[in-house]
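Quick look at what Swiss-Prot lists:
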type: DOMAIN; residues: 25-105; note: domain 'Ig-like C2-type 1'
type: DOMAIN; residues: 109-212; note: domain 'Ig-like C2-type 2'
type: DOMAIN; residues: 312-399; note: domain 'Ig-like C2-type 4'
type: DOMAIN; residues: 511-595; note: domain 'Ig-like C2-type 6'
type: MUTAGEN; residues: S730 to A; note: Loss of RAC1 activation and subsequent leukocyte transmigration
type: MUTAGEN; residues: S737 to A; note: Loss of RAC1 activation and subsequent leukocyte transmigration
Amino acid sequence: MPGKMVVILGASNILWIMFAASQAFKIETTPESRYLAQIGDSVSLTCSTTGCESPFFSWRTQIDSPLNGKVTNEGTTSTLTMNPVSFGNEHSYLCTATCESRKLEKGIQVEIYSFPKDPEIHLSGPLEAGKPITVKCSVADVYPFDRLEIDLLKGDHLMKSQEFLEDADRKSLETKSLEVTFTPVIEDIGKVLVCRAKLHIDEMDSVPTVRQAVKELQVYISPKNTVISVNPSTKLQEGGSVTMTCSSEGLPAPEIFWSKKLDNGNLQHLSGNATLTLIAMRMEDSGIYVCEGVNLIGKNRKEVELIVQEKPFTVEISPGPRIAAQIGDSVMLTCSVMGCESPSFSWRTQIDSPLSGKVRSEGTNSTLTLSPVSFENEHSYLCTVTCGHKKLEKGIQVELYSFPRDPEIEMSGGLVNGSSVTVSCKVPSVYPLDRLEIELLKGETILENIEFLEDTDMKSLENKSLEMTFIPTIEDTGKALVCQAKLHIDDMEFEPKQRQSTQTLYVNVAPRDTTVLVSPSSILEEGSSVNMTCLSQGFPAPKILWSRQLPNGELQPLSENATLTLISTKMEDSGVYLCEGINQAGRSRKEVELIIQVTPKDIKLTAFPSESVKEGDTVIISCTCGNVPETWIILKKKAETGDTVLKSIDGAYTIRKAQLKDAGVYECESKNKVGSQLRSLTLDVQGRENNKDYFSPELLVLYFASSLIIPAIGMIIYFARKANMKGSYSLVEAQKSKV
């Protein structure tokens, strides 16, 4: 195996030697033969060999000029770098490679040029329509310029073309240009100027040989036809205002500048607006005003002269030449000045009386305040205004009046149908009196009219009135009573000039036809109820008042309702009841007597001076019944042969010179429609001593018997009556009551 390896290696060495010997020694350059270099750029020339492991390189120019470059060798390659390229590099460079005894040489031609920038277009000025302009197209730092061609076009139109074929042996960078003069027109706006430069180096495709510049045309028109309009006029009054408007034609649109020409001829700038407004003008504002239209290529001006005339100031006084002032009010008189900035004021009366007011001046106004207005202020007031050397005066007449309130209607009393009444219409605190008229109307009918025409120089506030008497009727109800007062001062402005008061009439009718309705009756039994209703006619509807007449004649108020109701009446409720209908016009009354009937009670039967008298004495037997009206009193003397009714006066029976036969039982019966009650007594008549029969046994027995029987009968009647009142009777109860 090792033997085989030795054989193989030996064979490969022999083959390599044979291959190397077969490779020829060669030289190559990059670029191959010619190179076009831009002045200022960096250029590298490369020389390389094949067929030699360690060649030796050298560089030179064909005419043995300086290389003006840097050589770098590395292996089989050598590089010559020129940075930057200049005119010293425009040569034929030779690269020589030596390999042992063999030497090879190859050359590269370096040609230089300069065409670094696009052309530049320059105008001799702005393009103004109708005016010639020169266009210059420049190509800077060009080389070789004998190869240069410049074309100038406007739009698609070739204006000029130029080639620079002059002999140029000098090596330098030069700027070449082409100039054209033309007259622009408006139609050129938007077109373009094209400057195209060509460097004719046909063999080198990699070099930019055409450059161009483009410029859009902007054609201008210098300002012209400048016009000024003035409103309202070039002749003005001091304090007025003026507006001046300026216009100018041009392209681009001219800017407007306003200025004023000073006395020295210089211009004082005022505004950059088309409209110039001057307000509150003074005399110093007179002069020449200049408007200039200015754009990029020119200017155009127009002048106008303003004349400011002195304005006379005016004075106004308000509220007017005359004013009607109400006494007691506050009035302000104002004096105003127009056309004077700093006036001075003074006030006075036409007859130089005291002002009686307060003056306040501020700016162009002065006020005189009269507060409160009084008779001292009835004058003609003058306001004097001084402005500089001028003086003006204005007057105002202050006239007084007083008409502060509506009339007052007063009546002497209420309106009663058929009764006369006096109406008074009073106008308070009025002035002037001789201008006053008062009118009194009922509905649309004039009742009375009066004018106060008396001449009066006295200045005072007075109350004036109109009085009249009339008789109202029912038909007047609802009508309006109108008191109308007029102050006839036609040439004075004030409100109101007429005042009125209105009162609606309501005519009263006194109560009448007053009646009382009693239900069930005016005569009642004790314990019953009764309704008494009172009716009365009148306007307004009468108010009802019930009262009861007391024994002393006075009235006891009971009720204000139309109906008076008494429940469970008692005997004490008997009496005279009075119903009154009352309104503003009067009153009307009606009486009714109410009788409450009760069973007679509290009967008293007495003998005066005693129930036991002596023969010949006078005896009064009296029977009374307590507080029961319309009760019949019957006196009787009881006897076995029959009762004897005695003639009594008001329940009293008088026995004169009593005799023994007058002795006995006397009975009193009190009766009315409701019932009755009995009482009895025994009269004992004693004989005189000389009368033997006076104490007869029969008479004595009768006396004792009657003294027992009569009280017993009375008690029986009493308990029977009591039982009737309760609805039953019991002897047991009677006996208990007696005990």
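Any Cβ shown, glycine's included, is placed from N, Cα and C.
Secondary structure counts, DSSP: the domain 'Ig-like C2-type 6' (511-595) has 3 helix, 57 strand, 25 coil. In terms of DSSP helix, strand and coil, the domain 'Ig-like C2-type 2' (109-212) has 6 helix, 57 strand, 41 coil. Secondary structure of the domain 'Ig-like C2-type 1' (25-105) per DSSP, as helix, strand and coil residue counts: 3 helix, 47 strand, 31 coil.
Per DSSP, the secondary structure of the domain 'Ig-like C2-type 4' (312-399) breaks down as 3 helix, 53 strand, 32 coil.
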